[in-house]
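Below: one structure, written as structure tokens.
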Amino acid sequence: MDLPVDEWKSYLLKKWASLPKSVQDTISTAETLSDIFLPSSSLLQPEDEMFLKELSSSYSVEKDNDAPLFYREEGNRKFQEKEYTDAAVLYSKGVSHSRPNTEDISLCYANRSAALFHLGQYEACLKDIVEAGMHGYPERLQPKMMVRKTECLVNLGRLQEARQTISDLESSLTAKPTLVLSSYQILQRNVQHLKIKIQEKETLPEPIPAALTNAFEDIALGEENTQISGASLSVSLCTHPLKGRHLVATKDILPGELLVKEDAFVSVLIPGEMPRPHHCLENKWDTRVTSGDLYCHRCLKHTLATVPCGSCSYAKYCSQECMQQAWDLYHSTECSLGGLLLTLGVFCHVALRMTLLARFEDVDRVVRMLCDEVGSTDTCLPESKNLVKAFDYTSQGESEEKSKIGEPPIPGCNVNGKYGSNYNAIFSLLPHTEKHSPEHRFICAISVSALCRQLKADSVQAQTLKSPKLKAVTPGLCADLTVWGAAMLRHMLQLQCNAQAITSICHTGSNESIITNSRQIRLATGIFPVVSLLNHSCRPNTSVSFTGTVATVRAAQRIAKGQEILHCYGPHESRMGVAERQQRLSSQYFFDCRCGACHAETLRAAAAPRWEAFCCKTCRALMQGNDVLSCSNESCTNSVSRDQLVSRLQDLQQQVCMAQKLLRTGKPEQAIQQLLRCREAAESFLSAEHTVLGEIEDGLAQAHATLGNWLKSAAHVQKSLQVVETRHGPSSVEIGHELFKLAQVLFNGLAVPEALSAIWKAERILLVHCGPESEEVRELREMRSCLLDSSFVPVGPLV
């Protein structure tokens, strides 16, 4: 996903193994980017490019004239099954493969409008109706579309427009009575029904505008930090010989305080599951729903009404504005490279986009500093002592003068000492060139070389054909492949340590269930220069959340003045043990973690955390040991082999998965019976706070909620809460999500005092971690408003 597809990696590893040792040594011992890039690039042969071209053709993003009909029929099948979301996505795939101003695209837009109507997305439905008309929607089908348009307008309260649409429809039917009698009669009944509906709406009082609290709350930082763009005045940028650049608190900070709000300098949406290779005969077209089908490829906004790129079938956007911005900034170059970029991976794609978004003359100037001084490690390896000289390319003379009269500027800062979210800061992020394996450097360098050659070929073709399509690839940019390639290679190496996973909270649950499970999904890979200043801790004092491409960093606890502000890079103490955390951080980020959590765990005796622990079948005390586990209760002599307990746990997990499948397929009663058997088995050898017991209780809560047994569901959520709290802590975002679920159950069960209490607890925690713009916080506030409404009269909880 981040790196090239396995076939290309394997191919290059074989090529690396076949190289003479002298060539391997040249690349392995290279100290500059140009010393890595130039020898590697010279090794890229025509047969290598042909192999990569064949691989890329398997992930083609060209429009297929036969695809719209297939996707429309698949969408129709889902529509008949009332799976309207899946239907909308399939119609969108049809739109993406359609040519403008064809019946194919107009029918796909029209059908998608029907799916959006059933999902209550009336504004999006109206836009699709307009698009269908613009692309030549057949006149014979227009009356049906006008009825749908009227229904949308009525539901939106736009009654004058609804009346005009009805009038236009009646005039059209009178002027061209082409419908068969039965269809005409059905249409007339629909028209009369809509007229009555409009009259009823007109007698209702004006709707009250949505409360301001339901709108997106401004989370501006207030007064601007003059040292760091996008940061609050509560933080300051410092340097340290061991820590490097890092952020510290300038005052005492309270939980929930906003510290950094930064838009990604670059982000690339992750395709999710890779598209099936087109040589797979069993499925020529992919019907799977991935993140690439649900989110705007520029701003990452969730949308079912995607706007397609006019030239490829892959890129999709939330609006014409986003599509045009993407085209102007980078997609005009990337569009024809779609299959190649999918093959080379997200990191290569991000590296290309980072360079495209920079001012090209700056890129040339920066990387020429590296390439012109092939023998100098001072400018090519920013880890070296002449750090400032390597970075301050914006005004080198002024910087040298400044360093004579005082402290040198912090790397990435401009001549005024400000660190911004710009290419200068991006370039200052460390690539750790010497720490990457020789094989990894070779794979990256060859991949970038192949991309550069294709860029040059596209540029020559564009000039020959005088095509504006690839105008972003300027002749100057492709004139020197060393400059272009060295910049992208640097960025590709930077990304292993500096890329940020942009995530979103995904709510899942069966169609019948009103309560939802929350899980974090990775949407995109982004680069955030300011967020990258945060050092890691396995027990961080901040929470990072995302709204589209904007990262928000909040204090997760009290942070004292002078204390370092820390972020978790992924390996968190509540998710994995110290040994696994240390291994992951060392292999990906090249450092040995010495945070408080790692230090405390190393000092403790090696014992499994309670959420992974086994218990004694006799006295329920925790078991301890390595290959053979003994009861921790001194008066109990019970012992058992670890392998035996692990085998039992694996069998139990399979049984839980079977129960979850029953729940997903609409069989809650059977799921309950299966889960109760699982719970009985689990309690005989697992600790009361074991994660699997939490999953069982969560499944029972879902099943009872599906059946409307709200109080029983709430009781199981309470037990699941105990497991989550043991693992993640009482103030964690995970507890916030679980309390949100409890609030939903109690709200639906009309248990007013209990629901209000759960809402208050959930909101208090989620505000700290996610802020007031969180969807869950908004829903909690809506539930509270409803419960406190004087007109709300509970009829007693449903059992």
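Quick reminder: no glycine exception, Cβ is built from N, Cα and C everywhere.
Nothing has been swapped: the model has the original residues at all the noted spots.
Fair warning: this is a prediction, and the values are worked out from it, not measured in the lab.
Neighbour count (other Cβ atoms within 10 Å of the Cβ, all protein chains): 31 for ARG112 (S-adenosyl-L-methionine binding site). Among the features that Swiss-Prot reports, S-adenosyl-L-methionine binding site is placed at ARG112, SER113, ALA114, ASN535, HIS536, TYR569, PHE591.
Around the Cβ of CYS318 (Zn(2+) 1 binding site), a 10 Å sphere holds 22 further Cβ atoms from the protein chains shown. Taken from Swiss-Prot, the feature Zn(2+) 1 binding site applies to CYS296, CYS299, CYS318, CYS322.
A coil conformation is recorded for CYS309 (Zn(2+) 2 binding site) in the three-state DSSP classification, outside any helix or strand. What Swiss-Prot lists as Zn(2+) 2 binding site is CYS309, CYS312, HIS331, CYS335, and the listing cites sequence analysis.
According to Swiss-Prot, the domain 'SET' annotation covers 233-570. Looking at the domain 'SET' (233-570) alone, the prediction's average pLDDT is 79.
On its own chain, ASN65 (variant position) has HIS97, ARG99, ASP104 as residues at least 6 apart in sequence with a Cβ closer than 8 Å to its own Cβ. Where Swiss-Prot documents ASN65 to Tyr as a natural variant, the accompanying text is: In strain: Czech II.
Under the heading of natural variants, Swiss-Prot lists ILE208 to Val and annotates it as follows: In strain: Czech II.
The natural variant THR226 to Lys is recorded by Swiss-Prot, whose note states: In strain: Czech II. Applying an 8 A CB threshold to same-chain residues 6+ apart, the list for THR226 (variant position) reads LYS418.
Local packing around the Cβ, expressed as the count of other Cβ atoms within 10 angstroms, is greatest for TYR569 among the binding-site residues TYR569, PHE591. With the fewest other C-beta atoms within 10 Å around its C-beta, HIS536 stands out among the binding-site residues HIS331, HIS536. Taking the C-alpha positions, the distance from SER113 (S-adenosyl-L-methionine binding site) to CYS309 (Zn(2+) 2 binding site) comes to 19 Å. Around CYS312 (Zn(2+) 2 binding site), the same-chain residues six or more apart in sequence whose CB sits under 8 Å from its CB are VAL61, GLU62, LYS63, CYS335, SER336, GLY338, listed in sequence order. A distance of 10 Å separates the Cα atom of CYS309 (Zn(2+) 2 binding site) from that of CYS322 (Zn(2+) 1 binding site). Summary of the Zn(2+) 1 site environment: with the site residues CYS296, CYS299, CYS318, CYS322 set aside, the chain residues having Cβ atoms within 8 Å of the Cβ mean position are TYR295, HIS297, ARG298, LEU300, LYS301, THR303, TYR317, SER319, GLU321, GLY548. Packing around ALA114 (S-adenosyl-L-methionine binding site) is summarised by its Cβ count: 22 other Cβ atoms lie within 10 angstroms of its Cβ, all protein chains included. Residues near CYS299 (Zn(2+) 1 binding site) in space but far in sequence (CB under 8 A, at least 6 apart, same chain), listed by position: CYS318, CYS322, GLY548, THR549. ASN535 (S-adenosyl-L-methionine binding site) sits 30 Å from CYS296 (Zn(2+) 1 binding site), taking the CA atoms of both as reference points.
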